[in-house]
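This report concerns only the one structure given below.
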Amino acid sequence: MSMRRSKAEGKRSLRELSEEEEEEEETEDEDTFEEEEALEKKQKGKATSSSGVCQVESCTADMSKAKQYHKRHKVCQFHAKAPHVRISGLHQRFCQQCSRFHALSEFDEAKRSCRRRLAGHNERRRKSTTD
């Protein structure tokens, strides 16, 4: 057995190399197109959320200058911290943990996080102290 290979066996033909390069370019073009599409979708989503309105009935707060957090959750700063608000005819409060409005019955006294989330938080705290 010889360690030497013929030129035909040891080297790829120029045609094979150019075909591979074309395939790579096509793949790169597809990836770029998909990235551009994703970016466009992301930008479209941002445009609609920046002109949001507070969820609370009869709230006329200007959300265009609100923090991104408040725009994302469609709640003005005042109502995010209010002890109770009226949404769909129900008295509710904004939960800081869930970033949603819940019925007042889901909160303990004047707390701003619902019982369910507070229970999970307390459970995690207890586990870390016993370790």
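Here the Cβ of each residue, glycine as well, is placed from N, Cα and C on the backbone.
For all the noted positions, this structure keeps the original residue and models no substitution.
Look at Swiss-Prot and you will find CYS54, CYS59, CYS76, HIS79 tagged as Zn(2+) 1 binding site, backed by sequence analysis. Per Swiss-Prot, Zn(2+) 2 binding site is recorded for CYS95, CYS98, HIS102, CYS114, and the stated evidence type is sequence analysis. ASP108 to Ala appears in Swiss-Prot as a mutagenesis experiment; the accompanying note says: Slight decrease in DNA binding efficiency. Here Swiss-Prot notes a mutagenesis experiment, ARG112 to Gln, with the remark: Slight decrease in DNA binding efficiency. Looking at Swiss-Prot, you'll find the mutagenesis SER113 to Asp noted as follows: Complete loss of DNA binding. Listed in Swiss-Prot is the mutagenesis experiment SER113 to Ala, annotated as follows: Slight decrease in DNA binding efficiency. As a published mutagenesis entry, CYS114 to Ala appears in Swiss-Prot alongside the note: Increase in nuclear import efficiency.
The subset of binding-site residues (CYS54, CYS76, CYS95) lying with their Cα within 10 Å of the Cα of ARG112 (mutagenesis position) consists of CYS95, given in sequence order. In space, SER113 is the closest of the recorded positions CYS54, HIS79, SER113 to CYS98 (Zn(2+) 2 binding site), judged by Cα positions. Per Cα geometry, CYS95 is the residue among the recorded positions CYS95, ASP108, SER113, CYS114 nearest to HIS79 (Zn(2+) 1 binding site). Under the three-state DSSP scheme, CYS95 (Zn(2+) 2 binding site) falls in the strand class.
Counting neighbouring Cβ atoms within 10 Å of each of the recorded positions (CYS54, CYS114), the lowest count belongs to CYS114. Counting only the Cα atoms, the space from ASP108 (mutagenesis position) to CYS95 (Zn(2+) 2 binding site) is about 11 angstrom.
For the recorded positions CYS54, CYS59, CYS76, CYS114, a Cα-Cα cutoff of 10 angstroms around HIS102 (Zn(2+) 2 binding site) retains CYS114. Cα separation, SER113 (mutagenesis position) to CYS95 (Zn(2+) 2 binding site), rounded: 5 Å. A Cβ within 8 Å of the Cβ centre of CYS54, CYS59, CYS76, HIS79, the residues given for Zn(2+) 1, is found for these other residues of the same chain: GLN55, VAL56, ALA61, MET63, VAL75, PHE78, ALA80, VAL85. Taking the centre of the Cβ atoms of CYS95, CYS98, HIS102, CYS114 as the Zn(2+) 2 site, the nearby residues of that chain (Cβ within 8 Å, site residues left out) are ARG93, PHE94, GLN96, GLN97, ARG100, PHE101, GLU106, PHE107, SER113, ARG116, ARG117. CYS54 (Zn(2+) 1 binding site) sits 15 Å from CYS95 (Zn(2+) 2 binding site), taking the C-alpha atoms as the reference points. Note on HIS79 (Zn(2+) 1 binding site): other Cβ atoms within 10 Å of its Cβ, all shown chains, come to 22. Only CYS95, of the binding-site residues CYS59, CYS76, CYS95, have a C-alpha within 10 angstroms of the C-alpha of CYS114 (mutagenesis position).
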